[in-house]
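Q: Below are the features listed in Swiss-Prot for this protein:
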BINDING   CYS227, CYS230, HIS244, HIS249  Zn(2+) binding site
MUTAGEN   PHE328 to Gly  3-fold reduction in affinity for RNA. Does not affect affinity for UTP
BINDING   SER330, SER341, ASP342, ILE343, ASP344, GLY555, ILE556, ARG557, ASN558, SER559, LYS580, LYS584, SER598, TYR599  UTP binding site
MUTAGEN   ASP342 to Ala  Loss of catalytic activity
MUTAGEN   ARG390 to Phe  Loss of catalytic activity
BINDING   ARG390  RNA binding site
MUTAGEN   ASP548 to Ala  Loss of catalytic activity. Does not affect gRNA binding
DOMAIN    659-697  domain 'PAP-associated'
MUTAGEN   ASP775 to Ala  25-fold reduction in affinity for RNA. 2-fold increase in affinity for UTP
Amino acid sequence: MSKYSLLFNQGTKDGTNASSGSEANSANITSSSAPASSTNTSSPTSSESAVVSPPASTSPRRRLIHRRHGSAGAAEVAPLSLPKRPQQPNEEKHENFISDSVHHCSNRGASGSELKALTTSGSETVMSASPDIAFEAPSPPTASASPPLESTSAVESDGDVVIDDMMRYQEGDSGGSRSATSAAAAGRAVSTNDAAALINGDPGPLSSAVSSSSSGSPHTPPRLFTCDMCLQYVSTSYEALEQHALDQHGDALADYTRLRSVAEKLVPVWDEVLKRKASVVQQWGKRIFAVAVQRDAGAEKMAEAHRARAQLELVVQRWHPRAKVFIFGSSVAFGVWDGISDIDFTVVDVDELEAGTWPPSEKNAVRSITELLRRAGFSFINLEPISHARVPIIKHHASLPIRLTDEQRHRLYEEARQSAAAVDLVAAESLASSSPSSAQETTDEKGLTQLEAELIIARSVRYSLNLPAGPPDSAILEASIRLAVGSAAVQQVWWNRTRDMCCMTFDTTTNAVKASTCPLHFMSAGMRARVQPLHEECRPELYGMDFDLSFRAFGIRNSHLLRRYLLSHPCARPGALVLKDWSKTSGVNNSVNGYLTSYAINIMWIYYLVHRGVIRYVCPARDIPASLRCNVDADPQYAAMVDPTWTPEERAAMEAQAGELLLGFFYYYAFEFDWVNHVVSLNRPGITTKASLGWDVEDVAQTGSPAPHFGVAGSQHQYNLAGAEGQQGDLHSGTSLSAPQTRPLTGYDGMMASSASAAARRSRATTRYSFCIEDPYEENLNLGRHMGVTKTLRVQTELYRGLLSLLKDDPQHCCVFAGSTNSSGSTDSNGAMASGAAEPAMVAARTPSEPTELPVRVLYKLMAISTRELAIARRRYSATVTAGTEFPGALLSDLEAAFLAQAPTEWKLARQVWNKHQLLHRLGLKLHAREYVLPRREVGVRRLAAKAPPGVVPASAPEPTFTAEEVAAAAAESGQAPFSAEHAPTSSEEVTQMNRAFLGAFPARRLPEDLMLAMTKGYSCLTPSWVAWSKPWAALSAWWTDRLHSPSTTTQGEDPLASGTCEQGGVSPSLPTGAPHHISAVPEKSAGAMHQTRTQLRRHVVAEIASTPAARRVLRLLFR
């Protein structure tokens, strides 16, 4: 039984009695209606015999639909009170209705078809009287494949009951239908065949979608329409429903009537308008191609998307080893990626897909892959698993970077160069000649916002251990990573001094993600590692982009179908980009609130181009292969938006055609397309009707939900349900739809409203066919299934608005290009860029005012200044205060003054994005007592003096901060000539000599402060060796490794892996025991390739560490 039968037969407990009563009624009506049609007279006596009383065993309740006197022309009726038990007077009302109606028609000379219609409507009323709630629901105009229209005058009656919408679907070219442009003139048509079928004993009119009588005549049930803002309102004609939406929900459709009346004046003179607006059309064509050029970020950005897909596939294969990740969506359909919009990924196992067993349990897959991504370092906040949607997906929202213009970026370059020159002239010269942060950038450099150090950091992974790792654990950990990614892929390995954190740098970001997801092994029981990228902003490509991950293959084939269409004409992709921006800014593209998606907008655009003959039709089933094994590439190929070989004449012709097509799109869907009877479909060439798809009757109620009520004229009940179809505001355009004005519901009405609201929230099974767009591959799927009358009228309003705006507004105020203007910046620069001849380099061109990502070195600069100020404040405090008191911190006012004095641009930009507390948190600081600033965690400052060997400083300190007396005293003790204060070391040998000369008699308590000062100098110069960590104290601890051993325990023949020494960063055996040691500023490489298995590696470790008695005790504990 369909939903429509449940709707009208709710409460029926004995279906046999109901059907028998219906058949008896139909039989008696057959005998009584024939004389009435032949003699044009009727009497109550003759019609009384046609009524059969319902069975006395089970008497269901009845509801009669009454209308007020004099309410001719109204299309909707409302419920009255429910009688306790159907009695004989109610049956007499049905008898009188038939006789009085026929008598009224005979008095005014009605035709036989009208009498048959009345007799048929009377039979419908009697047959539907047996269920619990009986409705008089005549059919509205239904879809037909033929354009002719047959209409008759509406039946008027003085009785209590009037049915003003009685139309039946008629097979063939003579069936009743109406077009979108002649809806007001469409009358009511009556099908003689359907009436005869009902007279001959056809079953109840609402029992099924398609039924036949005993004689084989076709029959279609009446079409019902519901409002999408008040789900309890039901109408039998779309005109009445549209008028209801305009009357009751006019606040949400304030501009519909005004814009439609103005736009309709263009219909008779449309060809003349196009001729007069030829210059305007050319102007919009230039603007369209300017938007297309701005969205094309080049082949390099598409390569980033390819690397992100490969990285995600490595994570997914930890869940399903044979699964592959494909890119679909706009990046495939358009062939470009702008680097900002989100990317759609889908996971498919090709073998299982061809076997028919894919996808697996999508909810479990969402949970499993989400857990794997979080283990790989993805944030819990940015990763959003959506497992209870119609299509379960995983959404990733990347953290928004700071936006910076080209002018501000070059200003930062200049200030960074000047500040580096103020610190050290030699360093400034090397920075200007070799550093990518200088203003004199090389011509082959593509990324202006990335330093060499940032690229190194993006390939680095941090492993934080819960316990300190001994030599066996560290060796096993490094070996497990090398076995997963390959020994040649590992470039550097760093361990901190406490052996609880390891950082590894790889050759590519893809290998870094692979190392983040590989299984880790340890020797000690209970040891675990938390894996995450080294830096919060410099990470592999997958971490820094928005993406959606699904598990269905429909999107792959859909995207390649759109790609085939859009790449077939040069104007197709630019126009689709403009319409996508318009749909988002106008609110038409808002699937969260039940509107359309970008996919639906693209289908509308392609359907229009095919209908106009601009592009050829492509069969979705025949021309696009279904198999993904050899026909689809996981990485979409890049295709430039603008052909660089165009001549100025060819470009002008394309611009004129693009402007005309964009203007015609709005006119076509505003006036030419028949939304009442036709469907936007690419499944077949030509026109597709709603009747051919079975979409001419909509699902109006869910199973178990209350029966919808008809409205009483003058007091219509409005139930504002905040369910799936509720209006919750427009997220894209920034405006919200006002809720309909409703009165508070109490008693029975309030109970019905709350229960209906709960049912609407529980189920989204309501499918509407007011706005029909057929999906090319998913069967019986309407992409506009959530759009009712109110949302349809809103979309039509935006079509009218866009059409009028293109004809009368200037480029700065046109609503169609509102989204493109906000994203592309200056209109003049875009127009100038689009007007010239196309060049290959213009595809990736950017306007000066276009925002780009803020370089990470801006935070490094503020971090360096804050660290220096903290060190200076600590030194001042220790010089004035006695020992034993705790350092309170640096004054916040002093820190802000230092920011304004040394980095005003960075400070201003950072404060535009974060407040004071957020910025301090990003810098690794905390506010103490509302006026002092301290590090959140001082790693390596208090423990450094106790555990670090005395006299060891990092090699990157360009100029140790010692007084002249200290320098002279150290030089005199060592017997060497003192170095000049202006001379900075340029090699490791010079730093080693400086360490020997200066640090012989230097007190150990001054070591941490001087190390911090020396480290911040490296940060200010922005050298790659100093930006390996996001926090200065973490960077300090990175080079204090415990791999140093005394010369007595280290020999030249020992394996570096076993002893922990390194040729670059180890201790030179030639140095005396008390001489200061040198640690290289460049993180040391892990020596030795590890291709052995775990058993071989264990034997190797055993052989190396068994040389001392202490190591033997460790081995007995490990292998007991």
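Placement of Cβ uses the backbone N, Cα and C atoms for every residue, glycine included.
Keep in mind that this is a model prediction, so the values were computed, not measured.
Tell me what's around each of these sites.
A: HIS249 (Zn(2+) binding site) carries neither a helix nor a strand DSSP state and counts as coil.
Proximity of PHE328 (mutagenesis position) to non-local residues of its own chain (separation of 6 or more, Cβ distance below 8 Å) is seen for ASP344, PHE345, THR346, GLY555, ILE556, ASN558, SER559, given in sequence order.
There are 16 other Cβ atoms within 10 Å of the Cβ belonging to ASP342 (mutagenesis position).
When secondary structure is read from DSSP and collapsed to three states, ARG390 (mutagenesis position) falls in the coil class. Summarising the environment of ARG390 (mutagenesis position), the number of other Cβ atoms within 10 Å of its Cβ, over all protein chains shown, is 6.
DSSP assigns ASP548 (mutagenesis position) to a strand in the three-state reduction. Of all the Cβ atoms in the protein chains shown, 19 others lie within 10 Å of the Cβ of ASP548 (mutagenesis position).
Per-residue pLDDT, averaged over the domain 'PAP-associated' (659-697), rounds to 94.
Following the DSSP three-state reduction, the secondary structure of ASP775 (mutagenesis position) is coil. Under 8 Å, Cβ to Cβ, and six or more positions away along its own chain, ASP775 (mutagenesis position) finds ASN558, LEU781, ASN782, LEU783.
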Q: In the three-state scheme derived from DSSP, which category covers CYS230 (Zn(2+) binding site)?
A: coil
Q: Restricting the comparison to the binding-site residues CYS230, HIS244, SER598, which residue's C-alpha is spatially nearest the C-alpha of ASP548 (mutagenesis position)?
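A: If we rank CYS230, HIS244, SER598 by Cα distance to ASP548 (mutagenesis position), first place goes to SER598.
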Q: If you compare CA-to-CA distances from CYS230 (Zn(2+) binding site) to each of the recorded positions SER330, ASP342, ARG390, LYS580, SER598, which comes out shortest?
A: ARG390
Q: What is the Cβ neighbour count of ASN558 (UTP binding site) at a 10 Å cut-off, with all protein chains included?
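A: The answer is 23.
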Q: Which residue, of the binding-site residues SER330, SER598, has its CB surrounded by the fewest other CB atoms within 10 A?
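A: Minimum Cβ neighbour count within 10 Å, taken over the binding-site residues SER330, SER598, occurs at SER598.
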Q: Would you mind sorting out which of CYS227, HIS244, ASP342, ARG390 (the recorded positions) have a C-alpha within 10 A of the one on SER330 (UTP binding site)?
A: ASP342
Q: Any idea which of the binding-site residues CYS227, CYS230, ILE556 has the thinnest Cβ neighbourhood at 10 Å?
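A: Lowest Cβ count within 10 Å among the binding-site residues (CYS227, CYS230, ILE556) is ILE556.
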Q: Out of CYS227, HIS249, ASP342, ARG390, point to the one nearest LYS580 (UTP binding site) in space (Cα versus Cα); all of them are recorded positions in the record.
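A: The smallest Cα gap between LYS580 (UTP binding site) and any of the recorded positions is with ASP342.
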Q: Considering only the recorded positions ASP342, ARG390, SER598, which residue has the minimal Cα-Cα separation from HIS249 (Zn(2+) binding site)?
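A: Closest by Cα: SER598.
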Q: Can you check which residue among the binding-site residues HIS249, LYS580 has the largest number of Cβ atoms within 10 Å of its own?
A: HIS249
Q: So of all those recorded positions, CYS227, HIS244, ASP342, SER598, which one's Cα sits nearest to ARG390 (mutagenesis position)?
A: SER598
Q: Please report the distance from the Cα of CYS227 (Zn(2+) binding site) to the Cα of ASP342 (mutagenesis position), rounded to the nearest angstrom.
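A: Answer for this pair: 34 Å between alpha carbons.
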